[in-house]
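Trainee: Take a look at the following structure, please.
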Amino acid sequence: MQVNDGPSSHPIFVAPVNGNAQRSSGYVPGRIVPVRSPPPAKAPPPPPLKPPVPPPARPSVFNLSEDGNRREQAQNQQRKNTYICVGIFFGIFLLILILVLSLTSKDVLDENCPHQNPALRSWKPGHDLKKVVVIHSGEHYRLDSSATLYSITIQAGGSVVFADDKKGSKNITLRTRHILIEDGGALHIGAPKCRYRSLATITLVGRSDETAVTEVPGMGRKFLGVNSGGTLELHGSERMSWTFLTRTVPASGLATGDHAFQKNFSRGINLRVVDQDTAEVLVNERFDTHESQDDSKRLGELLKALPAGRIVALATGDSAVKNLVFETKQTIHDLLGSNYISDLKYRDAWALVSVIGGGNGSCTEDVREHENHDTGGKALARQDFFTVDGVGFTVTAYSEWSNGYPTTGFQVDAVDKVVLNLQDDVSSWNPGDRIVVASTDYSMYQAEEFTLLPCPNCNRKQVQIQGKPQFSHVGEILDGVDMRAEVALLSRNILIHGEMENSCYGGNWCQYFSYDTFGGHIKILGNFTSVHLSHIELKHMGQQREKGRYPLNFHRCGDVDQSGGYSNPAYVDSLSIHHSFSRCVTVHATNGLLVKDTVGYDTLGHCFFLKDGIEQRNIFFHNLGLLTRPGTILPTDRNDSMCTEITDRVYKGYIPIPANECKAVSSFWIAHPNNHLISNSAAGSQDAGIWYVFHNSSTGDSHGMISETKAELTPLGTFFNNRVHSNFKAGLFIDRKVKSTNATAADPREYLCLDNSARFRPHESSDPSRPRVAAIIDTLISFKNNDLGAWIRGGDIIIRNSGDGSYPKDEGSSQEVSQSLFIGESRNRGTNGGQNKYWGIGGVDGKMRTLPRNKTFPIRGFQINDGPVRIFDSTFRAFSPTADRFTMAVGFSLKNIWQLTPRNNLSALAFHPSVTLRAFFGRPGDWFEQNDLDGDKNSIFHDLDGSISGYADTYVARADNFLIRHPQCVDMPQWNGVVCSGKYSQVYIQTQAASNLSLSISRDEYPDKPMVLRGIRTKTSPSQQYQPVLMMGKSYTMHWNGPAPRETVLSLINFDQDDWALLGLCYPNETVFQITSDIYNKQNNGFEGIEDYGPVTSIADLEKRQQERKYFFDKSAGLLWLYARARHRRDGNSYCSSAGCERVKIIATIRANQKTETCNCTANAYPKYSKPASNIVPMPKPNTEPCGACGASQFAFSSDPWNSYLQTQIKSLSVKEEQDNDTQAYITVNAQRFDLSQSGFLLVTVDACSGKVTKNSMFSSLDTKMEQFFKTGIMKRSIVLLATRGQPASFAGVAQYLESLGSAKTPDLQNKVAIAFFGFLGQGGPSPQPWSTLLTCQGAKILGLQERFIPLSLEEYSCPPKKDSPTRMDLELLKKIS
């Protein structure tokens, strides 16, 4: 059916009809043609005059009276014309007045508002799911009411606009199977300068098994589609998209945990005593006052002993009055204000919540009489309180008889009381909105959704949530790393969603998903006229069974920025995409798209997804991806079961290997390095947070467009201030490619599965012959990733300002880490549950915490692999092993077969006292297995300055590696390591057709300590390679566990000019050799400088002529001796010389009768060639002075690096701690320490604007001086830090002064043994801050060291304006690359 209300000649709110080709340079999407007043109505002509009667003929004589008559007639006509003009004027005025009055003040015409275009006609199509609507050219409709239609097609010159008004009172829902915007058509909901205020919903309907529903070519079903030349402008109300917590929210909402109790037949009076400052249940007891007068008296005595202010909850169970003595009743009446206790009868249900000393005004109680084993409901008492930190909580007591069963219960909880403190102004978030709080633990499944409640007492940076959190969510910088949870708004006032079935059906992968995954989708095709989307919500979008059906898909759009001729480039801004069934935002063969402030939550498959490996210049700015689950579409989306069970695209019979080919689902899947990531957060994925993967050529629908992408050679785009956490495999992953060929018998793996053969090696202009370009990873925050914080492999890569082949692929490249902070076990201990499988003891503090794998999994701060890698100017904290687990600051890849270069170097490192294991080389056992693979044995690094080992310019290697030792080496038993001086390089020993052999290498100085290597390749490979690290200037023998290989190549790796090693290779004694040297040029894959080796007659002769190309074959020992000597210089990090890779090639001709001999010549070689052990480079003296310049220069690594944070620490001491010989009580401010050496109080104040310490004062007691200090001695806008030592006089008296410094109420400090207080005095007096907190302990408990990172110069502090505001580097970078 076609709807046509007739043509219109009014101005049209659409772009030029022919798409990109006809856009003017000044076209601004969302702007309508200026409103013009309608042309004035033509005035009706005056009534025709009667034809004049000719006067009678008379003489032409001048006559005065006749002339006067003519004047009078003329005046009459003029007056008549004047009346007519006045009438016309008032008519026009009346028309305008009617028009204006017909528009309320809220609808004053605004040229930026599409719904106010006078060309629009009201449209109310009604509800008919069979009605097919086509909007033709010249038809411009304003949808004024909800509608249900089969489909809408907006053709060239047609437009649809959703109605709106200033109050946002519209609530329009459009249900349809699809909306198709064709060339020249337009759909508008709001505009960038006229935000949509009402509620607009587009519901896309349909099932995947509706075969009668025809698919639209290129679009499919259940979609909103934009064809070439179409316009889509959707702009909801501006709202904060996502922000961070600024105060930790504990599980249950209460730091001490909630309390719930319910029991039948708990006879007597049940009691709970609750700390009014913390909500902790202090006493949990039952008193059988029915049976025992002693219990009754004990209850009375306990109540009398409680301090004033303590919360008490009482509830009867079964019967409570038979032996409830009068004195106890009187105590309950006097202390708790009960009015019912004296009149309780047998089996009455009674409940009370009150405050000691609060009298009747603080008492809430209820009683219900017992009759026929029933009380007709609960006796319920409930009161609300708040902690000293301002957290609301409820104490409930209840008692009931029902169906002959008595029930007693208590609850202490924060249900509907939890307030979230947030970093940004969220006054645009409203009650009823849905939000999600990200996990800050290992499991991404600890992300939690909440509904917002009204909160009249909240400030603009606070919201109150319904219910309570199940898990802890960190809201602060811990141990120097920003671990604040992301908090995202899911609700928007423009919603596009798929209408879903209640469960999975048909062929929608129901074996993997129990729910319907056939959602709606939005597809944008190339050469559109205008597409801008902002502040909209996409829910239940994407189709898991169908490729190319994503929540938002820019499909082969080409350049969508100014390079593509768009004066206003396309963008996606502040979208909420959640509960999606296939990705979040797909950028497919599209360049220059800006995606900012967008949330992708709970999706199947890669979330922010670059598809074909040719997408470039796209900008991802301040986006959030969390809870990214596996999907089925691509091998890289799949988990184990999907990988092995979906085999329709592998070669017949092949079963994929999940770890190698699948299991890569990521929140950000970046298929080409020339894209920009700034201030994004990947807060939970089944595999990786951000994965840079490489394509050899364009893939997918773009297959064949670009035969060679050179992605591995392309410089990295901007990477700044991104964060990755709660990901199972890795936070950041830069490695591997996807397979770009179909499955064959030769390679049965599926097209686009993972492939391990890529190495990122960026060069200028993607040309390997031009200089390398370092990839800069600037400001990476990584924490709580199960396996790896970051896995980065390839060319020159530099990581800075961050918190957590047979040859290397790119000659001369290296990876570098600087100005970074590594934390082993942070104070973020996590919450047991939420699919966290492991819960165990921490090594630093001995407290229970979540663990990444199990309790034995080794935790490594900086993991050395391959190389060369360099780390310097970095700090390590909290690496301490347990009895079950090794936790080390510096470690190595587990079960490593690969090479480790001695050029890996470390320097200027700082280790916090909480680091008790600086380095570890593994031991046989869990996770390390036998610890005997080639890479395990050759683990080594260069300690440049001794900051890790204490010996400058030394090498640290595994303790049992005697290829690198000398007698002066220093053993490090705890590390399973040894520290040695010397020069070290590698020889790669490559053999042909002998890959099943093991190689035994002995140094002549330690012949009884050989190293046995298996080789890095499989036993069925055509060649094998062994990669030992050798001390230069020493001699070695090499032996085989089988027949010697016919062809062996020795490659000199990391040799400096004139470095040498004397090598003796074992062969049968009748072997004939052809030995040559050459230089391998990797650039042209050729060999140069080929020279033959000649024989000499003795080892002594060989030693004299080591500069020459000579060899000696000792037939008696079976050893072929020759020098591996570098003749050319090596530059920088190059592993080969400047001339190329120097090699020695040995072709052995072995007699037929000796071809099966096992060539192990050890027995003949020694003691003949044994030598005394010695060092070439003397061991340095140990460092004696601490390195003051070592470590990272920053104290805090935050996700808002333009803001400054103050590191503050408070260590208070109780009397018991002093008795236990702890003598340290102090306050530190950015490492400036103020000691408290005697019993008393220490107060330090800091200017909250500059971070400068303004005062530090010690008081032995709360005397008049200290009181005066509290009253007048603290400057406005001051951070106030308070520590205590011992038990000074008037300890509890300090409480009265803390409320004015940020405490939510006057705390109870009676019986407390230590205090640590972080407070703030605002410009106008008390100004509680999210970081303000009071910590106390009593009895045998201790506070320990308390640390807070406090933000400086917040807007709330009312600091004076600065001359130079901090530079927002993220915005500067965005401006630069946009």
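Cβ atoms here come from the backbone N, Cα and C positions, even for glycine.
Annotations for this protein, taken from Swiss-Prot, read as follows:
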type	residues	note
DOMAIN	121-247	domain 'G8'
DOMAIN	257-414	domain 'GG-type lectin 1'
DOMAIN	1203-1363	domain 'GG-type lectin 2'
MUTAGEN	V426 to E	In hu4800; defects in angiogenesis
MUTAGEN	W429 to A	Defects in angiogenesis
MUTAGEN	R434 to A	Defects in angiogenesis
MUTAGEN	F608 to A	Defects in angiogenesis
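For each listed feature, how buried is it and what is near it?
Mentor: Residue counts for the domain 'G8' (121-247) under DSSP, helix first, then strand, then coil, are 0 helix, 66 strand, 61 coil.
Taken residue by residue with DSSP, V426 (mutagenesis position) is part of neither helix nor strand, so it is coil. Taking all protein chains in view, 24 other C-beta atoms sit within 10 angstroms of the C-beta of V426 (mutagenesis position).
There are 20 other CB atoms within 10 A of the CB of W429 (mutagenesis position), with all protein chains counted.
Counting Cβ atoms from all protein chains shown, R434 (mutagenesis position) has 18 others lying within 10 Å of its own Cβ.
Counted within 10 Å of its Cβ, the other Cβ atoms near F608 (mutagenesis position) come to 29, all protein chains included.
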Trainee: Give me the Cα-Cα distance between R434 (mutagenesis position) and V426 (mutagenesis position), rounded to a whole Å.
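Mentor: Given the Cα positions, R434 (mutagenesis position) is 13 Å from V426 (mutagenesis position).
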Trainee: Could you pull the average pLDDT for the domain 'GG-type lectin 2' (1203-1363)?
Mentor: 95
